[in-house]
Amino acid sequence: MEATRNLVSSSPSFQTKTHLKSSYSSPSSVVMLHDQTTTPVVNSRHLNSLSRHFPASVLSQEPREESRPLSHALRDDRTSQLTLERRQFDELVSSREDEKFEQQLLHSTGLWNLLISPLTSETKLPAVVSPLADAELCDVVALAQKALSASKQAALLVDDTEANPSDNIKDSLSTSSSMSLPEKGNIVRSKRQLERRAKNRRAPKSNDVDDEGYVPQKTSAKKKYKQGADNDDALQLFLWGPETKQLLTAKEEAELISHIQHLLKLEKVKTKLESQNGCEPTIGEWAEAMGISSPVLKSDIHRGRSSREKLITANLRLVVHIAKQYQNRGLNFQDLLQEGSMGLMKSVEKFKPQSGCRFATYAYWWIRQSIRKSIFQNSRTIRLPENVYMLLGKVSEARKTCVQEGNYRPSKEELAGHVGVSTEKLDKLLYNTRTPLSMQQPIWSDQDTTFQEITPDSGIETPTMSVGKQLMRNHVRNLLNVLSPKERRIIKLRFGIDGGKQRSLSEIGEIYGLSKERVRQLESRALYRLKQNMNSHGLHAYADLLV
């Protein structure tokens, strides 16, 4: 029984769940095992934990066998008193350590599944009790070696299980192992844990499911906003910040609007002072005009501006909802969001709480009006009036209706009938609302040929037309030879032939000293003679060249 008691007090590999952590977390337990084989010292902490699992017969035999050697020891009062005091002290210390260790295990959620399951299947305490009860002192060394091998196996299992654990489990293991080490004996610090931590820091963390079934939680909203936004995503940049996700209650909205109304009153007084004094008033003058102190004025201004910003930010999603309805109408999505924001800010200034509706209901129409107005003015190179846009919208709706009915290519007459206008007005509308193209725009995406390179210039005559006009001029000069010199000169001055400008009858009369009537008579007679000879010269071939 003496050997049994020494083995129980020294062997750390036959502990229960509460002391299983301290048995393999550090190699110091192995050092204590070899020290206690030579000098047996009872460790009350392990003895108390193991006594729970020993049979009652073994525990009852131990005091009977110990009574014989203790009967001689009781003669020395001093020795017995020291022994009792030491046992009481050890029991008190072990009870406190047990309570601390149990609290640590309760806070560490994954320790039982990680550490206890592989060891409880290999170490069965009741199976070891029977050989330990009859063991001799010579067998203590052999049993200690077995305990040492078991502790090494446990340490290897811990190394395998700690390959992919979280940092909090590692910290709890190291903390509990350091607290459960015995105070006596040499402590050997292992560097494996430091090496594993350094290796885990260098290794990239994966988001996949771990071996224990741990699934990482989704990133919270704040973490997502801290990660940054994509510069190309206009919607993400516009709704940047968690404030845009918060909805306001009716009470909060009424409070913010009251602060904004008070700020508008302050700004109105400031504008009045500017018009009176011709310059911007100071804070003191402004506060005196309002009948309040300067600190109170500053506080009201700050509160009003922050309330206005909060109200605008909370309704930005309404701007996005309305802007999406006007996409692909000539403005990109960013411009629609900006124009809608301007309408929202204007609605904040125009809103009256006495209207009896929520702010979002009132702001909807201001946002819509601002976006529509911007489309009318800026969506086209040539600005069109609003009524033309309304008519174009009706034409577009008529096309959609015809497609839904099965007519995928409606004629102009059918569209005019759906819209309620004439065909001529529809043609004029479609002609005036054509989208102009840039002459520098490439015709094909894979080539650099532009419209300017292939579009002919209507101001430049073709070689065929130029030669035809030259022949016509020579033919006309030959035809004028049938007239008298005076008539020929009057015709040339009257119609600007040979590069001259056209002259009036009075100007020609002044040149020849004739009246206007006489010049007209000469002109009529000359034209009549030309008509008589035109058929014989074949001038009808030049009819296409006359403009």
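Using the three backbone atoms N, Cα and C, a Cβ is placed for every residue, glycine included.
Although substitutions are noted, the structure shown does not include any of them.
Per Swiss-Prot, mutagenesis Ser94 to Ala is noted as: Loss of sigma factor activity but green seedlings. Mapped onto three states, the DSSP output places Ser94 (mutagenesis position) in helix.
Experimental mutagenesis is annotated in Swiss-Prot for Ser95 to Ala, with the remark: Loss of sigma factor activity but green seedlings.
Among the mutagenesis experiments that Swiss-Prot reports, Ser174 to Ala is described with the note: Loss of sigma factor activity and chlorophyll-defective seedlings.
For the mutagenesis experiment Ser174 to Gln, the note given by Swiss-Prot reads: Chlorophyll-defective seedlings.
According to Swiss-Prot, the mutagenesis experiment Ser177 to Ala or Asp carries this note: Chlorophyll-defective seedlings.
According to Swiss-Prot, the mutagenesis experiment Ser180 to Ala carries the annotation: Loss of sigma factor activity but green seedlings.
Looking at Swiss-Prot, the entry for mutagenesis of Thr249 to Ala says: Reduced sigma factor activity upon phosphorylation but green seedlings. Reduced to three states, the DSSP call for Thr249 (mutagenesis position) is coil. In this view, Thr249 (mutagenesis position) is surrounded by 8 other Cβ atoms within 10 Å of its Cβ, with every protein chain counted.
There are 18 other Cβ atoms within 10 Å of the Cβ belonging to Ser94 (mutagenesis position). Counting Cβ atoms from all protein chains shown, Ser95 (mutagenesis position) has 13 others lying within 10 Å of its own Cβ.
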